[in-house]
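Trainee: My questions all concern the structure below.
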Amino acid sequence: MYYSNGNYEAFARPKKPEGVDNKSAYLVGSGLASLAAASFLIRDGQMKGENIHILEELDLPGGSLDGILNPERGYIMRGGREMENHFECLWDLFRSVPSLEVEDASVLDEFYWLNKEDPNYSKCRVIENRGQRLESDGKMTLTKKANKEIIQLCLMKEEQLNDVKISDVFSKDFLDSNFWIYWKTMFAFEPWHSAMEMRRYLMRFIHHIGGLADFSALKFTKFNQFESLVMPLIEHLKAKNVTFEYGVTVKNIQVECSKESKVAKAIDIVRRGNEESIPLTENDLVFVTNGSITESTTYGDNDTPAPPTSKPGGAWQLWENLSTQCEEFGNPAKFYKDLPEKSWFVSATATTNNKEVIDYIQKICKRDPLSGRTVTGGIVTVDDSNWQLSFTLNRQQQFKNQPDDQVSVWIYALYSDERGERTNKTIVECSGKEICEEWLYHMGVPEEKISALAAECNTIPSYMPYITAYFMPRKEGDRPLVVPHGSKNIAFIGNFAETERDTVFTTEYSVRTAMEAVYKLLEVDRGVPEVFASVYDVRILLHALSVLNDGKKLDEIDMPFYERLVEKRLLKKASGTFIEELLEEANLI
């Protein structure tokens, strides 16, 4: 397996790998990583679909990519997916998956046309004082010290950041900036999270720094992620005769492990209550999605909080069982045990057709929520909320069969141990109606109307004990390599597998690890697209410098006297050169 860039490799079709007709594949879980791996096995590995088996513990595919109408509760979205144009592996996948919405088009075609016709951006990113837009919204408000800390972090080597927290590398200057408000609420970073992952994010998305404040960097699907991404993949794979088995819990994979070789010999499962073992040969490839951020989710309703839990589910127990067999299979406890009580645990879906509530939403987002087009353009964050509450409405309706007069709002609180201004409770203690009341309060609904309007919404809370597990501080070796050294037939896929440079909590990471696993185990002779190399582009770096300093010119940026002298001399030498052109393009001179 090797990395590539450019369209020479992107448009090429690899030859059929030797011996693939004699191979089969077992994929543990039916999340995006597994569905992507199955697709790459068929398209690029040219494996027969009937030789591919997807084993899913639940009765529904999709993993964390959800969006359902629960008959007892109502519409539920545990989260959303922010995408961008340089998710190279994701788009490589979906260019080959037929759209369920547009005839003779791929999912990529559909997505591309949609976001061309209705580009995403926010008209109000942060509010305070019960519905008032933050006066400095749109500015980064980074001090000289904070900017220096960002640069220092990016210049460090990854191995210098083993088990280092964000709070270890950033001071109060940075944590008090608008940049941090945008960053932490958009990505769900918190000060106790991994500085290593923070660095990856900064370097991975530096080309989108200019779109951080207004979300113009982002792209979204038409409907919820289950209907827009998962269902087309499922239908595509079913048409290729891939086998889906639900109600199957994989308890363990027996692996013969040495430093030189790892061979999966059997899969121990419980199928509808019966224990079984699936024997394996080296021709039987196993793809494991280790760990899960939505495992063990509990649900409440309008009148009941979602019950807190810390019980690990099958994906964590499987990873624990694998890690005891081989130290190269990672350290799951690092991610799912002892998450701080302040962490994000709860999100909620509020569904309503109440015109007064919809009007309050429109007052903040400056768009008609029922237009079928972009609404908030990403999350709106309440800066003075103790919960650090945020909410968003993507294009409505979010569900294909949803009534035309209805909207579904996604709400989450970054801090789970703080009491709300309206409810005087933590979000964990709140029923759906109480979460809705807190949201309506911060939107500026008069207090005497809040309770009645909250009753006009059906709000379903979800408690996810491991939702921020990706971000916990880690060191090299805590996550297994996608294909461990010497592995003959076992690979790890998803956001708890280790690959270079890319960032977790993204659809791209799931698809990238799947692609790498398939290409390596089958020896597919085609390059995996490298992570977009924006951090190596001097134009992008100069533009980022301008944005991080809120558009100031070089001669306006606060510098020590000596640095100012050096800057003036360098600018004089750059006059009339290509360097001057670059600085002008970046709005620095």
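Using N, Cα and C of the backbone, Cβ positions are placed for all residues, glycine too.
Original residues throughout; no substitutions modelled.
Feature annotation from Swiss-Prot assigns active site, proton acceptor to E82; the stated evidence is similarity to another entry. What Swiss-Prot records for Y201 is active site, proton donor. The FAD binding site annotation in Swiss-Prot covers A33, E56, S64, E82, V250, S292, T506, S510. While the structure shown retains the original residue, Swiss-Prot records the mutagenesis experiment G29 to A with this note: Large decrease in FAD-binding and loss of enzymatic activity. Record note (Swiss-Prot) on the mutagenesis of G31 to A: Large decrease in FAD-binding and loss of enzymatic activity. Under its mutagenesis entries, Swiss-Prot includes S34 to A with the note: 1.7-fold decrease in catalytic efficiency. Listed in Swiss-Prot as a mutagenesis experiment, E50 to A is described as follows: Nearly no effect on catalytic efficiency. Quoted from Swiss-Prot for the published mutagenesis E56 to A: Large decrease in FAD-binding and loss of enzymatic activity.
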Trainee: Residues with Cβ closer than 8 Å to the Cβ of T506 (FAD binding site), same chain and 6+ apart in sequence?
Mentor: E82, F87, N495
Trainee: What is the nearest of the recorded positions G31, S34, E56, Y201 to V250 (FAD binding site), using the Cα of each?
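Mentor: Checking each of G31, S34, E56, Y201 against V250 (FAD binding site), the shortest Cα distance is to E56.
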Trainee: I need the nearest neighbour of E56 (mutagenesis position) among the recorded positions G31, A33, S64, S292, using C-alpha distances.
Mentor: G31
Trainee: Given the recorded positions E50, E56, E82, which one has the fewest other C-beta atoms within 10 angstroms of its C-beta?
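Mentor: Comparing Cβ neighbour counts within 10 Å for the recorded positions E50, E56, E82 gives E50.
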Trainee: List the Cα distance (Å, whole number) between S34 (mutagenesis position) and S510 (FAD binding site).
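Mentor: Between the Cα atoms of S34 (mutagenesis position) and S510 (FAD binding site), the distance comes to 8 Å.
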Trainee: Relative to the Cβ position of S34 (mutagenesis position), how many further Cβ atoms are located within 10 Å?
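Mentor: So the Cβ neighbour count for S34 (mutagenesis position) comes to 30.
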Trainee: Which residues, sitting 6 or more apart from A33 (FAD binding site) on the same chain, put a CB under 8 Å from its CB?
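Mentor: In sequence order, G63, F287, T289, I493, G494, N495, S510, V511, T513, A514 meet the Cβ cut-off.
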Trainee: Given the recorded positions E50, S64, S292, which one's Cα is the least distant from that of G31 (mutagenesis position)?
Mentor: S64
Trainee: How far is it from E50 (mutagenesis position) to Y201 (active site, proton donor), counting Cα to Cα, in Å?
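Mentor: The separation of the Cα atoms works out to 39 Å.
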